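Quick notes on the structure that follows.
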Amino acid sequence: MGVLDHVSEMFDCSHGHKIKKRKQLQTVEIKVKMDCEGCERKVRRSVEGMKGVSSVTLEPKAHKVTVVGYVDPNKVVARMSHRTGKKVELWPYVPYDVVAHPYAAGVYDKKAPSGYVRRVDDPGVSQLARASSTEVRYTTAFSDENPAACVVM
């Protein structure tokens, strides 16, 4: 079959055509400020007409929109921003339980909804929040629970 494969490669006409990738089913979470029912309606209608959108869920108190479907997140954000004229961004928060140190300087956000903290992809921020091994040794050396602790007092 080596000869047939070689001949079929020579006369293959599909090299000029791109094969379309099928989009994956995604859940896109978006932050957009919604003050009234009119804003909610405008946000919902801006996304519902998109090709590939299965469902749209609004949480106006948290300023959160969840879009489920076969869509590109960047296209959803661009369309919503263009159609509504509002500032739109991907959901920048993660649940409080996921973060190791939720009150670190780069993570804690006063404007975040309750139960959420800001998502930080920078590994340097998490390193600043954790204590080094020498700091841990110093704090445990003077602990009341440590029987071998310093008893100067």
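Here the Cβ of each residue, glycine as well, is placed from N, Cα and C on the backbone.
Modelled residues match the original; the substitutions are not represented.
Taken from Swiss-Prot, the feature metal cation binding site covers CYS36, CYS39, and the record attributes it to sequence analysis. For CYS36 (mutagenesis position), the number of other Cβ atoms no farther than 10 Å from its own Cβ, over all displayed protein chains, is 9. In this structure, CYS36 (mutagenesis position) belongs to neither helix nor strand by DSSP; it is coil.
Feature annotation from Swiss-Prot assigns domain 'HMA' to 25-89.
Looking at Swiss-Prot, you'll find the mutagenesis CYS36 to Gly noted as follows: In HIPP26-4; loss of interaction with HB29; when associated with G-39.
Under its mutagenesis entries, Swiss-Prot includes CYS39 to Gly with the note: In HIPP26-4; loss of interaction with HB29; when associated with G-36. In sequence order, LYS33, THR84, LYS86 make up the list of same-chain residues 6 or more apart from CYS39 (mutagenesis position) whose Cβ falls under 8 Å from its Cβ.
Quoting Swiss-Prot on the mutagenesis of CYS150 to Gly: Loss of prenylation and localization to membrane.
Across the domain 'HMA' (25-89), the model assigns an average pLDDT of 92.
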